[in-house]
Amino acid sequence: MLPKSVTQGLVLALLVGTVAVARPRNLLSLLALGQGALDRLELDGLLNTLVARVHCTDGPCEKCLSVENVLALGKPDKPQPAPESVLESRHIIYLSAAAALYLNNPEKTCKDIQAGLLASHVDDYLATLESPEAMTLGLSQLLQKIEAHAASQPTGEKTCVDLPQLLEEAEAAGVSKSAGLVLTALLDHVINGSCFQGLPSPQYFVDFVFRLHSSDPPNITLHELENLMHHLGVGGEDHSDHDDHGDHADHSHPDRKASHQDSELHTPHNSNSSVWDTLCLSAKDIMAVYGLSEEAGVSPQAWAQLTPALVQQQLSGACSPYPTIRIQDQLSQTERYLYGSLATLLICLCAVFGLLLLTCAKCSTATHYIMQTFLSLAVGALTGDALLHLIPKVLGLHTHGGEGHTHEEEVGVGGQATWRLLAVLGGFYIFFLFESFFNLLLPRDQDSEKDGPCSHGGHSHGISLQLAPSNLRQSKQTHESSRSDLVAEETPELLNPETRRLRAELRLLPYLITLGDAVHNFADGLAVGAAFSSSWKTGLATSLAVFCHELPHELGDFAALLHAGLSVKRALLLNLASALTAFAGLYVALAVGVGEEGEAWILAVATGLFLYVALCDMLPAMMNVRDQRPWLLFLLHNVGLLGGWTVLLLLSLYEDNITF
């Protein structure tokens, strides 16, 4: 029989031991099995350990991520979980993502928790890591942040955990590799106190070169070295063996081999270290890989060490000037549909804007000048978006480096391209001024004087955009009056024999306008969908350009339908029906889920569409109009053009500084 004091001591020790072993189990295994759960005690122990692993700038970080916050992530329909609630295994991914956000930026995550934004930011973070390229870049940056925020680094561990190891563990779990699984494996190592390495090891760069260009390890043959040098654009042709013309099989064909090797650069490899192949490293990153001090610089001996890294970056094409979108600029699938639908809805409301023509029937002259201002604004917005925003993006001149990468060079290249393309608009504007001044200063034809306050010089292109103010007036006939009477009263010139032959065309005009507008709006929807799939900034710029050209276009279509003899109700319905096809184009672009390459092609086609509509449809409608106040019209045209270009120029130059 043990003494009472000894018995109490054993019981106390047993309780302490129970608390000590109440640490979380292997989360990745729990997630892979799909069974089991974490109770509140395990969660609390996990969060305490997580906080202990992080060091903030002003000392230890506060424990702002509570058990209730985590349980709310797992059960969004129950924001106030019961005390006996547990975190099911299928919700461990959300816990891992929340922990990753905390490890990346503890102070910001605590503010998000206080504002109630943690759940939405967790969903957004998982969405940004969907593609393999984004996952590699995002997790590499996360590992570097964990290194910076680590409270202490284990000294007894020879190698630290890197991204390839995390991917291996997620793949070995027996489930498909995804960002959530990799984050769960990462959280396991954080809890176990492992150190992390966010950049590849120096040996990786040598392995990469030999993996691509050595068919007989461990050495690179002369033939393979020739192909490697050809791919790097260095070296000359060796003429020493050209005397032997009989053995042509020994001659190298660098073009053919280089093309073959180039195709291999973009294919997956068996080596687990290939996860780094698409990572573009800055000079600071490369110096960090080799442990070089920024103050001391690179010595001749160190230069020989880091040369393989420079060769690897050239061979992999990781830093090639293709458009890449910063992770924080990308939208989740839900946000793409939401913002795209809102933008398309605003564009479709342009069709209803035609009702303003009825309210301004007695002030048709003012309506005419408003239409001309919107026409010039549309030309400025379309050409500005095409030249200053879409073309640099399609050609890869407007790139955004990831966090931690040097941005000065990219800003220089993108900014220089923007100013040069602005010079293209400058040449366009100079010749616009020349033609406008010629039209203003040269004597006008007598026929144009007889045409009234504003006519259009006989130019037939874009009939819906070249209507005189008289065509915008409401009919003073009753609803019982025939449409032919309406047309005859508003346009008595139709009574002559020549225009009678045009009556059949006028009857077909509503259907032609509706069909053409429907196809046009479908293409606009495709452009908006591809733009929002790329980034919210590209979506904003494209939506602005589409809105600016749809507003005068829809107003002109509405007036043309009234001019053809349709009732107000029917004209409005046809205009709305054609406008709604933009939603079809939007959802097709979003549902297909095109990648960066597909987005570039769609935006390239949209660029051509914008330039065609601006230069072949709307610009002639501006230039061929005749008015009794030509200088006022000239002023309004300049205001619209310069206003559209200014907005798109500012958006192109300063879009990186726009944050929400």
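Placed from the backbone N, Cα and C atoms, the Cβ positions cover glycine too.
Every position carries its original residue.
For HIS520, ASP524, HIS549, HIS553, the entry in Swiss-Prot reads Zn(2+) 1 binding site, with the evidence type similarity to another entry. Cβ contacts within 10 Å of HIS520 (Zn(2+) 1 binding site), excluding its own Cβ and spanning all protein chains shown: 22.
The Zn(2+) 2 binding site annotation in Swiss-Prot covers ASN521, ASP524, GLU550 and is backed by similarity to another entry. Secondary structure at GLU550 (Zn(2+) 2 binding site), as computed by DSSP, is helix.
Annotation note: PRO200 (mutagenesis position) sits in a coil segment as assigned by DSSP. Looking at Swiss-Prot, you'll find the mutagenesis PRO200 to Leu noted as follows: Reduces zinc uptake activity. Does not affect KM. Accumulated to high levels in the plasma membrane. No longer zinc responsive.
Here the residue is the original one, while Swiss-Prot reports the published mutagenesis GLY340 to Asp with the comment Reduces zinc uptake activity. Reduces plasma membrane localization. According to DSSP, GLY340 (mutagenesis position) sits within a helical segment. Around GLY340 (mutagenesis position), the C-beta neighbours below 8 angstroms that are at least 6 residues distant in the chain are VAL528, GLY529, PHE532, GLY539, LEU586, LEU590.
Per Swiss-Prot, mutagenesis LEU382 to Pro is noted as: Reduces zinc uptake activity. Reduces plasma membrane localization. There are 27 other CB atoms within 10 A of the CB of LEU382 (mutagenesis position), with all protein chains counted.
GLY384 to Arg appears in Swiss-Prot as a mutagenesis experiment; the accompanying note says: Reduces zinc uptake activity. Reduces plasma membrane localization. Around GLY384 (mutagenesis position), the C-beta neighbours below 8 angstroms that are at least 6 residues distant in the chain are LEU425, ALA545, GLY644, TRP645, VAL647, LEU648, LEU649.
Recorded in Swiss-Prot as a mutagenesis result, GLY539 to Arg carries the remark: Reduces zinc uptake activity. Accumulated to high levels in the plasma membrane. Does not affect KM. No longer zinc responsive. Secondary structure at GLY539 (mutagenesis position), taken from DSSP and collapsed to helix, strand or coil, is helix.
Quoted from Swiss-Prot, the note attached to the mutagenesis of GLY643 to Arg states: Loss of zinc uptake activity. Abolishes plasma membrane localization. DSSP assigns GLY643 (mutagenesis position) to a helical segment in the three-state reduction.
Looking at ASP524 (Zn(2+) 1 binding site) and GLU550 (Zn(2+) 2 binding site), their Cα atoms lie 9 Å from each other. Reduced to three states, the DSSP call for ASP524 (Zn(2+) 1 binding site) is helix. Ranking the mutagenesis positions PRO200, GLY539, GLY643 by how many other Cβ atoms lie within 10 angstroms of each Cβ puts GLY643 at the bottom. When the Cα atoms are compared, GLY643 (mutagenesis position) and ASN521 (Zn(2+) 2 binding site) turn out to be 24 Å apart.
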